[in-house]
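Peer 1: Per Swiss-Prot, the features are:
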- 1-126: domain 'Peptidase C39' (DOMAIN)
- 155-437: domain 'ABC transmembrane type-1' (DOMAIN)
- Lys466 to Gln: In strain: Serotype A2 / PH196 (VARIANT)
- 469-704: domain 'ABC transporter' (DOMAIN)
- Ser470 to Ala: In strain: Serotype A2 / PH196 (VARIANT)
- Gly503, Arg504, Ser505, Gly506, Ser507, Gly508, Lys509, Ser510: ATP binding site (BINDING)
- Asp568 to Glu: In strain: Serotype A2 / PH196 (VARIANT)
Amino acid sequence: MEANHQRNDLGLVALTMLAQYHNISLNPEEIKHKFDLDGKGLSLTAWLLAAKSLALKAKHIKKEVSRLHLVNLPALVWQDNGKHFLLVKVDTDNNRYLTYDLEKDAPQILSQDEFEACYQGQLILVTSRASVVGQLAKFDFTWFIPAVIKYRKIFLETLIVSIFLQIFALITPLFFQVVMDKVLVHRGFSTLNIITVALAIVIIFEIVLSGLRTYVFSHSTSRIDVELGAKLFRHLLSLPISYFENRRVGDTVARVRELDQIRNFLTGQALTSVLDLLFSFIFFAVMWYYSPKLTLVILGSLPCYILWSIFISPILRRRLDDKFARSADNQAFLVESVTAINMIKAMAVAPQMTDTWDKQLASYVSSSFRVTVLATIGQQGVQLIQKTVMVINLWLGAHLVISGDLSIGQLIAFNMLSGQVIAPVIRLAQLWQDFQQVGISVTRLGDVLNSPTEQYQGKLSLPEIKGDISFKNIRFRYKPDAPTILNNVNLEIRQGEVIGIVGRSGSGKSTLTKLLQRFYIPENGQVLIDGHDLALADPNWLRRQIGVVLQDNVLLNRSIRENIALSDPGMPMERVIYAAKLAGAHDFISELREGYNTIVGEQGAGLSGGQRQRIAIARALVNNPKILIFDEATSALDYESEHIIMQNMQKICQGRTVILIAHRLSTVKNADRIIVMEKGEIVEQGKHHELLQNSNGLYSYLHQLQLN
């Protein structure tokens, strides 16, 4: 009833969905109690105040249909009749609008006429205040600006060194001019000796300063690289579980590897070339003093370089995008193949997998070749412009020398100066592929860094939990357009109670425990522990006090001791051994040559399935959690391993609230209470013998199937 009542207030439904989109939890009943004073639904003012209370920045605007593509989406289309809906995307090419019908609880695609018929011109734009103050600041090239400001002293030193290098670059052509016009004409050997010594000193200083600049610059960019790498890994581990469930492992790995491209760009010659290019204006002034005509030729070539880059860049970027996509596909396929190597060998499907790999690899190589060809064409175009300018300057310069407007020394000095000007331009043009590549890398890495993390700030860190659990009116789905997984679930679990949860696959058993661990926030209702709403709790505080054992547990490539004591590497050995004994793992660990120091291999490959599972149980017990979840923890074990664990189950459950999820009913028959789920709802609950008395019940049916 409460879910249906909330559905009648579409403003509250919209606020709930937009809050979830911005990774902000809320209690709809609490919002309704505070802001829906007359019980008729949230008014416009009440809606804006409710959004503000959730740290959302909401703004009511009036916008013409033709300008909707300019606003930040999703946004709430406010209707005076209460039939609000969400505007998710505007397709300007096809004049279509992706909306979400809050009343029907389903997405819709509307034509221009259909949208205009229901649009009243009112829109509520919603953004997270965290993004406004920079907590969710977008990762792009502007991210590096604070880093540059932070290390401004080092970059200032680099700038000063660059100024001296440019001064030395000016002196060298002047020396050559003096030698050509004065020394050779007047046979001044003493002057030649002085100039030679001075030139040698300048060259030595230039080499030393150039090396010093490269060192200082590389040192500072390495610091930025370390900061970015650390930020990336912290952010990756802070992302919600839904981020990883919606993406292939290979895609995520490929995006993280783009950090290498950014690193190469930061530590390469591209940025120093940019500095050199900035000082080119000084050279232009000196070159203009020598010959305005020749300088105009050089200046006239610069638009040619720019136009050529503008022509090549979009094509190159598209090809780089395609290259990355194919590289990510290869990465994902490789990770998938290595992970599933046992299945591949068992089914003898290596030829099929190899054939798929060969096709994908050929596609990637072809894409990479197209990038190389286009980059080569771009570089040769730059060379063509450079050679053409050189020929024009040679012809025009020779005419100026013959006519007496320019000396031979001045012509040589001018050509040397023009080389100093053009060199960074050419380097930048040749490095344009790197610029495009790093742009792609920043965008791909932004997919990780721009994804909102789980919110920890402002969350409650409560005292040690006791173990009372309450699910109230829970309604949940994994995506807005996905089917409902849990519907109106109400469940009270008392402290110290052992609860078994059974049901068909897909009935929502594991989803309940994911909500309990706050991996997800329910669309409606509350999950409470000791009366505290988990939507307001710090996820780390919560998860440290819950022990979880899954069907397929992952062990890290470390020693058994390190795996058990993963949450507290410095814990006493006595606690590790006690947890191992409780899990029935101590005996087989003691028989290993290295005992608790045995390296288990990647994902525990050096151990049997039963051994891995018992270590996982020990890992879950070592912190003495007040809530323990066994999610199909024994379903894949042999009977001996399961028997060992079940023998210790009474000790394991002592003083804890335990939730046992199982398909094998023998695992839960001794539970204090058994919950039977079907299609996201609780259909039966009671003790084993009580449920068997209902011969028409689902539990009795499942029990009969297992007996047969």
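Cβ coordinates are placed from backbone N, Cα and C, and glycine is handled just like the others.
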Peer 1: Please list, for the domain 'Peptidase C39' (1-126), how many residues fall into helix, strand and coil according to DSSP.
Peer 2: 50 helix, 34 strand, 42 coil
Peer 1: Between Arg504 (ATP binding site) and Lys466 (variant position), how many Å separate their Cα atoms?
Peer 2: 31
Peer 1: With an 8 Å cut-off on Cβ distance to the Gly503, Arg504, Ser505, Gly506, Ser507, Gly508, Lys509, Ser510 Cβ center, who else from the chain surrounds the ATP site?
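Peer 2: For the ATP site the neighbour list reads Thr511, Met677.
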Peer 1: When you measure from the Cβ of Asp568 (variant position), how many other Cβ atoms are you left with inside 10 Å?
Peer 2: 12
Peer 1: In the structure shown, which of the binding-site residues Gly503, Gly506, Gly508 has the fewest Cβ neighbours within 10 Å?
Peer 2: Gly506
Peer 1: Of all the recorded positions given, Ser470, Ser505, Ser507, Ser510, which has the fewest Cβ neighbours within 10 Å once its own Cβ is left out?
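Peer 2: If we count Cβ atoms within 10 Å for the recorded positions Ser470, Ser505, Ser507, Ser510, the smallest count is at Ser505.
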Peer 1: Of Lys466, Ser470, Asp568, which is closest to Gly506 (ATP binding site) if I measure between C-alpha atoms? They're all variant positions.
Peer 2: Ser470
Peer 1: What is the Cβ neighbour count of Lys509 (ATP binding site) at a 10 Å cut-off, with all protein chains included?
Peer 2: 21
Peer 1: Averaged over the domain 'Peptidase C39' (1-126), what pLDDT does the predicted model reach?
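Peer 2: That stretch averages a pLDDT of 80.
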Peer 1: Long-range same-chain neighbours of Lys466 (variant position), Cβ under 8 Å, sequence gap at least 6?
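Peer 2: Long-range Cβ contacts: Gln495, Asp530, Lys626.
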Peer 1: In whole Å, how far does the CA atom of Ser510 (ATP binding site) lie from that of Ser470 (variant position)?
Peer 2: 16
Peer 1: How big is the gap, in Å, between the Cα of Gly503 (ATP binding site) and that of Asp568 (variant position), rounded to a whole number?
Peer 2: 36
Peer 1: Would you mind checking how many other C-beta atoms are within 10 angstroms of the C-beta on Arg504 (ATP binding site)?
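Peer 2: For Arg504 (ATP binding site), the 10 Å Cβ neighbour count is 14.
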Peer 1: Could you say whether, by DSSP, Ser510 (ATP binding site) belongs to a helix, a strand or a coil region?
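Peer 2: Helix, per DSSP.
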